[in-house]
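Colleague: Attaching a single structure in structure tokens format; questions to follow.
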Amino acid sequence: MTHLERSRHQQHPFHMVMPSPWPIVVSFALLSLALSTALTMHGYIGNMNMVYLALFVLLTSSILWFRDIVAEATYLGDHTMAVRKGINLGFLMFVLSEVLIFAGLFWAYFHSAMSPDVTLGACWPPVGIEAVQPTELPLLNTIILLSSGATVTYSHHALIAGNRNKALSGLLITFWLIVIFVTCQYIEYTNAAFTISDGVYGSVFYAGTGLHFLHMVMLAAMLGVNYWRMRNYHLTAGHHVGYETTIIYTHVLDVIWLFLYVVFYWWGV
């Protein structure tokens, strides 16, 4: 049913979502991914097959779910002004929850760093830990991430001004900057002198930077989807709520990374 036909029968601007299998499928896929990963890490499962299967189901169901959302927003006209306000509010609540998660990780870091136990050598980083230097890859990553914030803002302003070519160029540059950031972060992890199992320092370091790393992978996927949608004329100067939320997400991750860099890489070393 198109938006025009629905308006004859529906006296409110809200989207009455049709029954969909994807929320429950994604929920069970996430549960399976968490359980299989934990069981594999603790040796209860001898291989990674269950992890790969859960990840495949999660990615496939997420793609199909996003496909339906794009169809509802672009072709069916379900995302009215009231719906877009609700989406923006929900995304802001999501961002708040992410900030609180990282606040807990910073709390854990400061709890151990400001009063290191005697078992750690009464110092921070603990005895035997060779910390990552802040003037190496982390500094390059900081420059890359701040640059991505500038290019995505440039793309957004170009889209609002109706300059499609500049909007596409800025978005594409942002996407590749995020890919480079993720690659540099992976190189840093593979060359680090400590692992997540090296005491509280390794645990809290990889928990904080690793969680940010996963969010950056998600951000790269979101930017890629928005680039595809912009190429296909799904985004207009007045209606691009998905792109707006992605831009907010980019800036939030930029700020979180600045705190991670200052605390984990500079102050903590």
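Any Cβ shown, glycine's included, is placed from N, Cα and C.
Found this in Swiss-Prot, in case it helps:
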type    : residues      : note
VARIANT : Val263 to Thr : In strain: D273-10B/A48
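Relative to the rest of the structure, where do these features sit?
Modeller: According to DSSP, Val263 (variant position) is assigned to a helical segment.
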Colleague: So if I draw a 10 Å sphere around the Cβ of Val263 (variant position), how many other Cβ atoms end up inside it?
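Modeller: There are 16 of them.
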